[in-house]
Structure formats: structure tokens, C-alpha cells
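Notes follow once the structure below has been shown.
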Amino acid sequence: MAGTVTVPSASVPSTPLLKDELDIVIPTIRNLDFLEMWRPFFQPYHLIIVQDGDPTKTIRVPEGFDYELYNRNDINRILGPKASCISFKDSACRCFGYMVSKKKYVFTIDDDCFVAKDPSGKDINALEQHIKNLLSPSTPFFFNTLYDPYREGADFVRGYPFSLREGAKTAVSHGLWLNIPDYDAPTQMVKPRERNSRYVDAVMTVPKGTLFPMCGMNLAFDRDLIGPAMYFGLMGDGQPIGRYDDMWAGWCMKVICDHLSLGVKTGLPYIWHSKASNPFVNLKKEYKGIFWQEDIIPFFQNATIPKECDTVQKCYLSLAEQVREKLGKIDPYFVKLADAMVTWIEAWDELNPSTAAVENGKAK
């Protein structure tokens with residue numbers, strides 16, 4: 001007699017990937033009602049909420065989520081004088097959450113980012129895709145024309161060196177956005193009604209030696225591999241620049257990943273970016289950066305890190321010194337930023353003493 005095969009119901013939830021190894025970091029100034037939409041995907045995970053702005057304001061978090069919430073008073077209490085390296089009145093404050101996390105992986109998302117749908121109409125579990133990206137290797141040393149060769153249905157194309165097919169460890173997964181594009185203020189002004197409706201089903205590795213503008217609103221990374229480099233700089237209140245926090249972190253991170261032979265992926269997953277920020281306010285924040293970036297980009301393109309720098313911390317301190325020496329000639333702000341970069345590493349090592357001497361990759 002044939003046995004009966006029981007097929008599990010589709011409604012039975014699968015075990016969340018890395019449930020005990022990943023923190024979700026959210027910077028905010030408002031109630032987190034947007035979490036209701038993300039509940040099916042986020043509820044099993046621990047949240048770190050970094051409250052920006054007025055610390056006396058109460059932030060409402062929907063019931064049922066496991067979270068810690070830190071405001072400016074908490075940041076000052078925990079870091080003391082070193083709290084000066086954490087931005088105020090700017091989403092760059094999120095990096096405090098990276099510092100206090102004790103998990104191997106971090107996913108960060110903005111509070112105006114909703115669940116997107118794929119072309120079939122299915123809700124996209126952005127976190128699951130980020131985890132897939134981080135757990136599979138990257139290909140920074142040779143470009144594969146089928147993009148990610150480790151995805152189901154893909155492979156290395158003819159002519160791809162067999163010696164490089166093992167790939168490199170993936171440090172960062174950079175996701176994209178439907179609806180409101182991540183444009184700078186001048187582009188926002190000339191294209192106020194533009195919306196991104198193109199869903200490109202692809203994940204690719206950013207090649208070694210290539211920089212890119214990292215966006216922090218849909219981003220995941222391996223904290224053990226690259227965490228100390230994910231400093232979002234000095235932005236916002238009291239600073240001459242804003243809206244360059246995630247890009248600054250991305251440029252520093254990419255130079256260090258290249259040095260340590262680590263990989264960075266971009267593409268899937270998509271989120272739905274619901275709200276356009278004010279382009280006139282953005283222009284005031286970005287104004288100096290629009291000019292400065294013409295010097296900042298060549299600086300990072302030409303930056304070299306000594307081979308003896310075999311940890312992220314050593315690499316980052318080397319970059320900080322170069323920022324002080326070279327970009328400091330452009331504006332005194334960069335001397336202040338370089339000091340903050342050093343303070344950030346000191347604070348990171350105080351809160352994470354076991355990671356201070358860990359080799360993160362292989363220096364090239």
C-alpha cells in the first residue's frame with residue numbers, strides 16, 4: 001500500500017533566515033506605523049531604533065516588535081564626549097545603531113520605505129533577498145555578463161577564469177527603490193514628477209576599483225566584515241553639509257572592501273520609496289557637497305591603503321589621515337570630519353572590544 005505524503009500548507013511560516021544573527025536599524029523622528037506593513041517580514045527580528053531630534057518626544061512603535069530605542073540623551077550617556085561623532089538632526093544618526101548592535105548582520109531602512117511588489121504582484125521580502133545576497137559570494141575581480149552567477153538559473157559565462165569562480169566574501173548588499181528615485185536636489189527640481197517603475201531582476205557585484213553612490217534607505221551589511229567602515233559622517237545640525245552621509249560611508253567602505261578583497265552587491269531587493277523630500281530644502285543641504293564631490297570622488301579614486309592595514313579599523317584610520325591631509329585643504333570641515341572618523345573608531349572599539357584586532361579580509 002502506498003504511503004501518504006503530507007504536503008505542508010503554504011500558510012506555515014518558514015524559519016526566518018538569520019533570526020538571531022541580524023538587527024534591523026531604523027532612524028526616525030516620527031511614529032513607526034510603517035512597521036505594520038513590514039510585520040510579516042520584520043517581526044521575528046530585533047529592531048534598533050535611533051530617534052533623531054527632540055529626545056523628549058515619544059516615538060510610538062506598534063505592539064509585538066522586539067526593539068531597543070535610543071534617543072540623543074542615550075547616545076550622550078553611552079558615548080560620553082565621543083558622542084560628538086554622531087550626527088544630530090540627520091539620518092546619519094543611524095550609524096549609532098550599527099555601533100551598539102551585537103549581531104553579525106545589519107539591515108537598515110528608512111521609515112518612508114514600504115513593501116514593494118514584484119511584476120507578478122507578490123510582496124517583496126526585501127530582508128530575505130539581502131540575506132541571500134550577503135550569504136553568497138561576490139565577483140569583484142572579473143565581471144560576469146550574466147550578473148550574479150550564484151543565483152538559481154545563472155552561472156559563470158564562457159571565458160570566466162576558473163581560478164576566480166570561488167568569488168569573494170560579500171560585505172554589503174545595496175538595494176534599490178521603486179516609485180520615488182534617490183535623486184539629488186537639482187535633478188529633483190527638473191524632474192519633479194518622475195517615478196521609477198522599472199523592476200530589473202538582477203543583482204550584480206560592483207567591480208573592484210569602481211565607486212558608487214551608496215543609499216542608506218535599503219541597505220544590509222556584514223557587520224563582522226565591514227562594520228567599522230559604515231560611519232555616516234558628520235552631517236545635519238551644526239554642519240555645512242547634509243544628504244551625503246550614506247554616500248560618504250559608501251566611498252570609504254568601497255575603498256576598504258577593495259583593499260581587503262571583499263565584495264559589494266547592488267540591485268535586488270526593491271522597496272517602495274513613498275515620499276519625496278523637499279528639493280529646495282535638499283538643495284540647501286547639498287549645495288556645498290555638489291561642488292565638493294568633484295574633489296571628493298577623485299580623492300577616493302586615488303586613495304591607497306598601506307598593505308599592513310589588515311583590519312577595517314586600521315584601513316579606516318589610514319583613510320581618516322588622508323582625508324585630513326588632502327581634503328582638509330578644500331575646507332576646514334574635512335579636518336573636523338577626519339577627527340570624527342578617528343573618534344568613531346575609538347568609540348566602536350570601546351563598545352566592541354573583541355572586534356578591534358580581527359582581520360577582516362586579505363589585503364591586496
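Every residue gets a Cβ built from N, Cα and C, even glycine.
Original residues only: the substitutions mentioned are not part of this model.
Record features, source Swiss-Prot:
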MUTAGEN   Asp112 to Asn  Loss of activity
MUTAGEN   Arg151 to Ala  No effect on the activity
MUTAGEN   Arg158 to Ala  Loss of activity
MUTAGEN   Arg165 to Ala or Lys  Decreases activity 20-fold
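Feature map: annotations from Swiss-Prot on the structure.
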residue: Asp112; record: mutagenesis position; contacts (Cβ under 8 Å, 6+ apart): Phe34, Met217, His273, Ser274, Lys275
residue: Arg151; record: mutagenesis position; contacts (Cβ under 8 Å, 6+ apart): Ser136, Val203
residue: Arg158; record: mutagenesis position; contacts (Cβ under 8 Å, 6+ apart): none
residue: Arg165; record: mutagenesis position; contacts (Cβ under 8 Å, 6+ apart): Pro149, Phe156
